[in-house]
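What follows is a set of notes on a single structure, which appears directly below.
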Amino acid sequence: MLSIHPLKPEALHLPLGTSEFLGCQRRHTLPASEFRCLTPEDATSAFEIEREAFISVSGTCPLHLDEIRHFLTLCPELSLGWFEEGCLVAFIIGSLWDKERLTQESLTLHRPGGRTAHLHVLAVHRTFRQQGKGSVLLWRYLHHLGSQPAVRRAVLMCENALVPFYEKFGFQAMGPCAITMGSLTFTELQCSLRCHTFLRRNSGC
């Protein structure tokens, strides 16, 4: 996590007219770039990014607002957000699953005893797209999962056009997903977290 810890300011006696400057200084004490797990308080910001990213393309969202709050309450450690100066710009939300393949139930359930992390959604704010942020976030997220001993693999479903993107991170196609949304069909992919655990242990991160 990249963060800045500002020193406690001393009492200063400054001339009038400096309030705007001080306000600017205070804003600059926020971390320029920070990665952290999300909290239920981040749910609205996450949903706004998700809705804009998915509605125009597929007409539906992977997670509704109440479902985002649900997962961020039950398993915040399976999420990761990228913040720029305190504002959420990209995120991933996951939960645990305890079966080999995804089912309709896996869209809304968190199975605490599961060994599989189900990635429900990866979304990037429109202002920050086409900058590689989704790739950076996914790489960090997989390393984050690799640091959790109970999690053995990650699974997700995506449209066929996105399969090559996820294959670059070690995901392998398992075939058609049993889940459909209207006329949309998906490919199910899985990724062993062993390599990400090894890379994390040997990267000094």
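In case you wondered, yes, glycine gets a Cβ from its N, Cα and C as well.
If you look for the noted substitutions, you won't find them, since the model keeps the original residues.
For Leu122, Ala123, Val124, Gln130, Gln131, Gly132, Lys133, Gly134, Ser135, Tyr166, Glu167, Lys168, the entry in Swiss-Prot reads acetyl-CoA binding site. What Swiss-Prot lists as substrate binding site is Leu122, Met157, and the listing cites similarity to another entry. Sequence annotations record features per position, and here Swiss-Prot assigns domain 'N-acetyltransferase' to 33-194 based on sequence analysis. Here Swiss-Prot notes a mutagenesis experiment, Lys8 to Arg, with the remark: No effect on light-induced proteasomal degradation; when associated with R-99, R-133 and R-168. For Cys37 to Ala, Swiss-Prot lists a mutagenesis experiment annotated as follows: No effect on light-induced proteasomal degradation. Quoting Swiss-Prot on the mutagenesis of Cys61 to Ala: No effect on light-induced proteasomal degradation. Among the mutagenesis experiments that Swiss-Prot reports, Lys99 to Arg is described with the note: No effect onlight-induced proteasomal degradation; when associated with R-8, R-133 and R-168. Looking at Swiss-Prot, the entry for mutagenesis of Lys133 to Arg says: No effect on light-induced proteasomal degradation; when associated with R-8, R-99 and R-168. One mutagenesis experiment named in Swiss-Prot is Lys168 to Arg, and its note says No effect on proteasomal degradation; when associated with R-8, R-99 and R-133.
Annotated features, which come from Swiss-Prot, shown on the structure.
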residue	record	DSSP (3 states)
Cys37	mutagenesis position	coil
Cys61	mutagenesis position	coil
Leu122	acetyl-CoA binding site	strand
Gln131	acetyl-CoA binding site	coil
Met157	substrate binding site	strand
Glu167	acetyl-CoA binding site	helix
Candidate recorded positions Cys37, Lys99, Met157, Lys168, pick with smallest Cα gap to Ser135 (acetyl-CoA binding site): Lys168
Chain-internal residues, separated by at least six, CB under 8 A from Val124 (acetyl-CoA binding site): Ile49, Ala53, Val89, Ala90, Lys133, Gly134, Leu137
Neighbourhood of Met157 (substrate binding site), C-beta criterion under 8 angstroms, separation at least six: Leu102, Cys177, Ile179, Phe186, Thr187, Glu188, Leu189
Alpha-carbon distance [Lys99 (mutagenesis position); Glu167 (acetyl-CoA binding site)] in Å: 22
Whole-number Å value of the largest CA-CA distance among Leu122, Ala123, Val124, Gln130, Gln131, Gly132, Lys133, Gly134, Ser135, Tyr166, Glu167, Lys168, listed as acetyl-CoA-binding: 19
Sequence-distant neighbours of Cys61 (mutagenesis position) in its chain (C-beta under 8 A, six or more apart): Phe47, Glu50, Arg51, Phe54, Ile55, Val121
Least Cβ-crowded entry, counting other Cβ within 10 Å, from the recorded positions listed as Cys37, Leu122: Cys37
